[in-house]
Amino acid sequence: MNRYTTIKQLGDGTYGSVLLGRSIESGELIAIKKMKRKFYSWEECMNLREVKSLKKLNHANIVKLKEVIRENDHLYFIFEYMKENLYQLIKERNKLFPESAIRNIMYQILQGLAFIHKHGFFHRDLKPENLLCMGPELVKIADFGLAREIRSRPPYTDYVSTRWYRAPEVLLRSTNYSSPIDIWAVGCIMAEVYTLRPLFPGASEIDTIFKICQVLGTPKKTDWPEGYQLSSAMNFLWPQCIPNNLKTLIPNASSEAIQLLRDLLQWDPKKRPTASQALRYPYFQIGHPLGIISKDSGKPQREVQDKTGPPPYIKPAPPAQAPAKAYTLISSRPSQASQPPQHSVHPYKGDVSRTEQLSHVQEGKPSPPFFPSLHNKNLQPKILASLEQKNGEIKPKSRRRWGLISRSTKGSDDWADLDDLDFSPSLTRIDVKNKKRQSDDTLCRFESVLDLKPSESVGTGTTVSTQASSQRRDTPTLQSSAKQHYLKHSRYLPGINIRNGVLPNPGKDFLPSNSWSSSGLSGKSSGTVSVVSKITSVGSGSASSSGLTGSYIPSFLKKEIGSVMQRVQLAPLAAPPPGYSSLKAVRPHPGRPFFHTQPRSTPGLIPRPPAAQPVHGRIDWSSKYPSRR
C-alpha cells in the first residue's frame, strides 16, 4: 500500500469502506476498497465472490479491478476511479433527463449486465449506488460483493439487494431465483432515471409488494402460479389492485420505452427478457430508416416475397382516434415519409414499407412517387368493389383517381393537399355530381317527411342515412307520438282555415322561415315550413320538378308540419275550394300563433265560449281538442 496515497473517504458500506487514492507512480486517481473483516490467508481471499467474479470480467461497462492487496491481515481492492454514482447523478438533477441520455445510460447498464450473465454470474445487488458514472456519458457496474455464479446451487439467501429494487420472487422469500432478479432491478432503475424518483419505495418488504401491486396490478394465479405458492407458504394475502398505465406514471417516456419497461417488470421471472434480448428492443434501434428502404436492401425481400407468395390480407383495426388523412403523401414532403398511415385500406403485417408492398404486387414495377394505387390495376377493382359493398353506394368513376380511400372517411377538407396537382376538371365534375346528389337526397327526405313520396323510394343516399331516417320514423319520440295521436283524432289540422277556404300564400303575407326563430323552433322545423311554402306556391300554377298540378291536393295538408303545434279546421267535403288561385292569405294577429283560426259556426251546436289564455309554456288541450258531439 506504500505505492498509493489516500486522499479522502468516499463512502462506507456493509462489508467495507471506500477511499479515494492516488497512484504515486502514475498520479492516476484510484478507488481503494478496504474490507472490514480480516483475512488470514490468500486462499481465504481468493474465495471471495468479488475476487472470483472480477478476475473473469473485463468489460467497458464493468468497473475494473486493478489489484488485490493483503497487508497486515487487511484486504484492499484497488479499482479504477469513477467520479460519482448514478444515485448522486439523479439527486443533483433539477430537471428531467432527455430520453437520449436515458437511452445511453440504460444501454450501457444492459451491455455490462449481458456480459456478466454470459460469463455465468448474476449481480444480485443492482441499484443506482452501485452504478458508477462519469456523467451520463459513461456508466459502469460496480460492487460485486453479492454476486453469485448462475450455475451455483440454491438455496440462496433471501435478503439480497436493496428493498426498492428487489424482485417480487425475492420479496416472497424464494430461494430459487436467478439472473432475472437483475432484470427487474434494471426496470426499477430505468423508471427512476426517467422520473428522478424510485418506482417502488416500500418501507418494508410487504409494503414494497403493495407498492408493486398498486403499479402493476395484482397478478392472476394463471399468470404467476409460483408466486401464489410462495405467498401461501408465508400466509400472504394479495391486495386486489388494478394495473396503472405506465405512461401516466412516466409521461416523459416514449412508447418504446414503456414497452421495454413493461417487459422488464413482469411478475413471472420466466417472462422477463434477458439482458441481450432487451438490447434488441425497438427502444435501442436508433438511426434505422423509418419506412424508407433503398433499392439494394429491397431486392432480397422481394425475392423472398416471390417465393412465399403475396402477404395475407389483414383487416385493419378501427383507429382509436379520428382516421388520419390517407395517401396524402407527396414527394415534396420527405418528412412525412417515415410515418405510416394510421388508416390504410390494405395494411400488411411486416417490416416492409407501403411502397415496397405495392411494388411486390405489381411484379417488380417501380413504385410511383405518390398515389401508388393509380398504377395498381389488379387490386383496384376488387378493393373498390368491396368498398362499394361496405358503403352501400356506387361511386363515380372519377373517384377512382384517388385510389383506395373510402368515401365515409374522406372529409371535405381532405383535398387541401392536392391543390398543386392538376386534377381540377375531374374535381369540378365530382363537385357538381355531389351537389346534385345532395340536393336530390334533401328533396327525397323532405318529400318522405311530407308524405309526397313513399319512404322506400329514398334510395339514392347512403344505406346508413336511409336506415337512420327509417329508424327515426319508426321510433318517434314521446313528444311527436303525442302530437301524432292528437292530430290523428282531430278534424282540425294545421294549414287551412275552412271558413274562408284560406291557405297561406307565400308570395304575399306568409312570414319568412327565419321568423320561426322567435317562436323557439329549431332550424329543422323552419326549413320544413319553408319547403311547405315552396310546395304551396307550386300548387298555384307555377312549374315544378315534382310534378304537382293545380287540382292535386298534397297529403301534407293532412299531417303535421315540423314542430308546429297549431291546428286548423277542415272544409266540408261537399264544397271543396275551386282552386288555389282563389285562396287568400291569412294575416297573423300580433300576440297570436301563426296558424290561428276561427271556430266554425255550425247550426245546432252551442256556441263555444272564448278560450282562456293558457299558462305560459303549457298547451290547453281542452280548448284545442274539445269533445265531439
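In case you wondered, yes, glycine gets a Cβ from its N, Cα and C as well.
Here the original residues stay in place, and none of the substitutions has been built in.
Under the heading active site, proton acceptor, Swiss-Prot lists ASP125. The ATP binding site feature in Swiss-Prot is assigned to LEU10, GLY11, ASP12, GLY13, THR14, TYR15, GLY16, SER17, VAL18, LYS33; the stated evidence is similarity to another entry. For 4-284, the entry in Swiss-Prot reads domain 'Protein kinase'. According to Swiss-Prot, the mutagenesis experiment LYS33 to Arg carries this note: Loss of kinase activity; no effect on nuclear subcellular location. Annotation of the published mutagenesis LYS33 to Met in Swiss-Prot: No effect on cilium length; the original residue is retained in the structure shown. One entry in Swiss-Prot concerns the mutagenesis experiment TYR159 to Phe. Its note says: Loss of kinase activity and of autophosphorylation; no effect on phosphorylation by CDK7. Record note (Swiss-Prot), mutagenesis GLU169 to Ala: Complete loss of kinase activity and of nuclear localization. The unchanged residue is displayed. Here the residue is the original one, but Swiss-Prot notes a mutagenesis experiment at this spot, TRP184 to Ala: Complete loss of kinase activity and of nuclear localization. Here Swiss-Prot notes a mutagenesis experiment, LYS270 to Ala, with the remark: Partial loss of autocatalytic kinase activity. Complete loss of kinase activity and of nuclear localization; when associated with A-271 and A-272. Quoting Swiss-Prot on the mutagenesis of LYS271 to Ala: Partial loss of kinase activity. Complete loss of kinase activity and of nuclear localization; when associated with A-270 and A-272. According to Swiss-Prot, the mutagenesis experiment ARG272 to Ala carries the annotation: Complete loss of kinase activity and of nuclear localization. Complete loss of kinase activity and of nuclear localization; when associated with A-270 and A-272.
Distribution of Swiss-Prot features across the structure.
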residue: ASP12; record: ATP binding site; Cβ neighbours (10 Å): 9
residue: THR14; record: ATP binding site; Cβ neighbours (10 Å): 8
residue: GLY16; record: ATP binding site; Cβ neighbours (10 Å): 21
residue: VAL18; record: ATP binding site; Cβ neighbours (10 Å): 19
residue: LYS33; record: mutagenesis position; Cβ neighbours (10 Å): 22
residue: ASP125; record: active site, proton acceptor; Cβ neighbours (10 Å): 21
residue: GLU169; record: mutagenesis position; Cβ neighbours (10 Å): 23
residue: TRP184; record: mutagenesis position; Cβ neighbours (10 Å): 26
residue: LYS270; record: mutagenesis position; Cβ neighbours (10 Å): 8
residue: ARG272; record: mutagenesis position; Cβ neighbours (10 Å): 23
Pairwise CA distance, ARG272 (mutagenesis position) versus LEU10 (ATP binding site), rounded so that it is a whole Å: 35
ATP binding residues LEU10, GLY11, ASP12, GLY13, THR14, TYR15, GLY16, SER17, VAL18, LYS33: largest Cα-Cα distance, in Å and rounded to whole number: 14
Cβ-centroid neighbourhood (8 Å) of the ATP site, LEU10, GLY11, ASP12, GLY13, THR14, TYR15, GLY16, SER17, VAL18, LYS33 excluded: LYS34
DSSP three-state assignment for LYS270 (mutagenesis position): helix
Top Cα neighbour of THR14 (ATP binding site) in the set of recorded positions ASP125, GLU169, TRP184: ASP125
Collapsed DSSP category at GLY16 (ATP binding site): strand
Length of the line joining the Cα atoms of GLU169 (mutagenesis position) and ASP125 (active site, proton acceptor), in Å: 14
List of residues, in chain order, with Cβ under 8 A from that of LEU10 (ATP binding site) and at least 6 apart: VAL18, LEU19, LEU20, ALA31
Those recorded positions of ASP12, GLY16, LYS33 having Cα within 10 angstroms of LYS270 (mutagenesis position): none
Within 10 angstroms of LYS33 (mutagenesis position), Cα basis - recorded positions out of GLY16, ASP125, LYS271: GLY16
Candidates ASP12, GLY16, ASP125 (recorded positions) - the one closest to TRP184 (mutagenesis position) by CA: ASP125
Intrachain C-beta neighbours of LYS271 (mutagenesis position), sequence separation six or more, cut-off 8 angstroms: ASP263
Confidence summary for the domain 'Protein kinase' (4-284), mean pLDDT rounded: 91
Rounded inter-Cα distance in Å - the residue listed as 'active site, proton acceptor', GLY16 (ATP binding site): 15
